[in-house]
Each structure stands twice: as C-alpha cells, then as structure tokens.
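Asks: A single structure is presented below for examination.
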Amino acid sequence: MLGSGLLLLAILAFLSVMVLVSVWQQKIRGKLPPGPIPLPFIGNYLQLNRKDVYSSITQLQEHYGPVFTIHLGPRRVVVLYGYDAVKEALVDHAEEFSGRGEQATFNTLFKGYGVAFSNGERAKQLRRFSIATLRDFGMGKRGVEERIQEEAGCLIKMLQGTCGAPIDPTIYLSKTASNVISSIVFGDRFNYEDKEFLSLLQMMGQVNKFAASPTGQLYDMFHSVMKYLPGPQQQIIKDSHKLEDFMIQKVKQNQSTLDPNSPRDFIDSFLIHMQKEKYVNSEFHMKNLVMTSLNLFFAGSETVSSTLRYGFLLLMKHPDVEAKVHEEIDRVIGRNRQPQYEDHMKMPYTQAVINEIQRFSNFAPLGIPRRITKDTSFRGFFLPKGTEVFPILGSLMTDPKFFSSPKDFNPQHFLDDKGQLKKIPAFLPFSTGKRFCLGDSLAKMELFLFFTTILQNFRFKFPRKLEDINESPTPEGFTRIIPKYTMSFVPI
C-alpha cells in the first residue's frame, strides 16, 4: 500500500511539474498567438486526432480564432485558418512568410536542397531559374501542350486495350502524368512497362503515403530520435537514397552527351548554367540540380493523377454532371480532333467541373508548411524569425462565404448566373504568394487535356450500384486519401 501511495504521489508530482513547465512556456512566448497548453516534449499531440488532423485544427480555430499556436511534439507551429488570414499572410506579407517549414519525410530526401524545400537565397535563385527555364520549354505554351496530347493518345490506347473490363485506374493515370514531367526534366518519356519507371513510381508513392500517415506524423515530430529506431521510416530512408541515386544517373547521362548550344531538357539547362556560374558560393551545383529535378518529378506526378482519379469517381456518382460534360465536348470539340488547351475558354461547364473536383477533393488541407524569414508583427502578434506556419488551404476550399454548399459536390460553385466561369478568390489549389506551386500552369493544362480527351472517347461505368460509391476522401493524418475503386472505360 505504501509503495502504491508513493507511486501515485510521484505521478501527481510529475504531472504537476509538466503543467507548470507548460504554463511557463506559454508565458515566455510573449505575444505569440494563443493556443492549447502543450505538454513537455509531446506538445499537443494527445489533443489531436491523428487520423484526421484537419478536423482537429478546425475545432481548435472555433475556440481560438483564425490565428493560433499548436505544438506538434517539440515543434511550435502558428496556424492560419480561413481566407482572410491566409491571404493577409501569404500575399500582403509575402516576403516574411516565404520560408519553407519542416517536413521530416521530405527533408530526409532533399536535406534542404532543391527548389521546393530550400530557404533563403538558395530558394530564390533556384525558383527564378526554374520558372524561367520551364517557361522556355513551353510550360503553359504549345510545346508542352503537344507533349500532353501525345501522352493522352498513349493513355487512350491503353484504356481501349482494357475492352471495357473493370480496372483500377491508378497506375494508368500515374504513368501518364509522370511521363509529361519526365519529358520536360529528362527530355524523354518512359515506356509504360519500363521496370525502372514502375519502381520509381512505387517509391515516390510510398514516400507520399508515409508522409501522410500517422507514423509519418510521428516521424515529423520526433525524427531526430525515430531515424535511429526500427520501423517503416527505415524503408523510406532507403527509398530516398535510391531516388537520389536514380536522379544522379540521369544527370550523368545528360552530362556525357551535353551540347551547350542546344539544351534538350531541364537538366541540360541547369548543367549549362552550372558551367556559367563556377564561383564558390553559387547555388548552381550538382546537389541542387539532382534535388530540384526530383522536386519537379514528385510534384508533377502525384497531383494530376490523383485529381483525375477522384474526378472519375465523382462523375460516376453524379451521372448528370458527366452527361453535361459530354454534351459540351461534343458541341465545342466534336470527335474528329484532339482537345486543345484553348478550348477551355469556350467550355465553362467542363472547367467548372475540374475546379470543383479540385475543391471537393481537398487532398492536402494543411498545405505545405511555411517559415517566418524575419521577426514579424502579424495581427497584433509577434512571430519571431524561424517560426513555422501552417496556412490551412483546406479551410479556403470549404468557406461558406465563397461556396454556398461546401460539403456538396456542385460545379455551380464556379458558374455565374449566365453559366460563365467565375473567379473565386478563395480557390487556391496551388497556394499563393512567393512559394505558390511553380508547376500550376502545367497542372491546369494537363487536367483539362487529359480530362477532356478521356471523356471524348469513353463513358464511365461503375461495376456496382451508384449508392455503393463512397465519394468522400478518407482522412489520413495530414491529408485525405481517395477510396480505392474499379471502373470500366466504355468506348463511345
């Protein structure tokens, strides 16, 4: 009995100390935004739903308002919720909020190099170069459009080969989207059955899946310890090395056949720039080339294929929407030519459907973490340099001020009274400010051309009753996952 009493007393004393330490931490934060009291080391981890962090964030903002602080383990994060707070930070204070925050899974691979996950002068130089180079290769222009059309033609042949049998469209769409960015980065496309290509897609998929999982969240919070422990993170570390080795080999292949007067792709352009900038502190070196190329490949492979896959599911759930898209395709494009990107200006309903698929899917509601680049005053709070920030882009996609029925799939959200496409300020699927997605114009073109080309050639059929379709993405940690399904592509 005495031993039990002493143990209970020790536990109570320990908890009391933890509470006192937490209160002390709150006081020394000064004018940081308010938030729930964190426990030492684990922060607010126990107060969050690990399977659905976005819902937990939404509940916290109802109590603390649109700007508040949470602790993810030892990491202190300021959360921005809603259009007004996000826009004020990322646009009105663009420079101050332009740093890249911590993402341990991707930092394991990129280590602060490359255009997407770097900071400071490195990020600025690489971003300027990448945007200019991608523009030179026709990003958003005719050159890339022809590559997308070619890839769309290959996809149509693959789908015709299924003869209307039920299939999981995931790998078909992943191969197609990845080949577009491959042609820009490497100057060539992969054969769809290429083992190296399939292995690459599998590894990237595993990294993305791990980053979104509850275990990935734990790794984000406690990576300094977990990287030495057994667990699924060890496979991610191995895959990261393999992905880097793959890209190094691609760069070496380009080096051996480089013509400085005739760049074939992004890698060539970077290599040529490296030759021009040979001073010691230049950011144009091999490590940044390898990691920037991997950045582009990651970003260009997953987003488009996931959006299309979810879009097909939604159209099967809403056959009236699919019918209207078919009607607009028949009226504007017909069946005797391939869709062109300029067609989107004459197809407001189809474009509204694509926008609504992006809004309703809301795959990454927490956005990509930012970091404060210098001491900043924001809405009466003081955010010291280095503070991590989560701009909750998902909160914009469900804001009833902009979308009348945010929980429903409804393309009318993007159409005015005359049936024309309308611009909605809160619709920011590619973020905004100085770190918006540099591939947004490519993604928009891919989504339109793949979507219309497929629907020009096929009708969609679900193998079971429409009531069996689960159209709601499943919360998975920091993200939302599309339900697995099969479908038939029925030739028209």
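Backbone N, Cα and C atoms are what each Cβ position is placed from, and that goes for glycine too.
Nope, none of those substitutions made it into this model, it's the original residues.
Pulled from Swiss-Prot, these are the listed features:
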type: MUTAGEN; residues: Gln206 to Gly; note: Same as wild-type
type: MUTAGEN; residues: Asn208 to Leu; note: Stabilizes the protein, 17-fold lower Vmax
type: MUTAGEN; residues: Lys209 to Gln; note: Same as wild-type
type: BINDING; residues: Cys437; note: heme binding site
Asks: According to DSSP, which kind of secondary structure is Lys209 (mutagenesis position) found in, if we only use helix, strand and coil?
Replies: helix
Asks: Given the mutagenesis positions Gln206, Asn208, which one is most crowded in terms of C-beta atoms within 10 angstroms?
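Replies: Comparing the mutagenesis positions Gln206, Asn208, the most crowded Cβ belongs to Asn208.
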Asks: What count of other C-beta atoms do you get within 10 angstroms of the C-beta of Lys209 (mutagenesis position), across all chains shown?
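Replies: Excluding its own Cβ, the number within 10 Å is 15.
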Asks: For Cys437 (heme binding site), which residues of its chain lie six or more apart in sequence with Cβ-Cβ distance below 8 Å?
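Replies: Ala299, Phe430, Ser431, Ala443 - these are the non-local Cβ neighbours of Cys437 (heme binding site), listed in sequence order.
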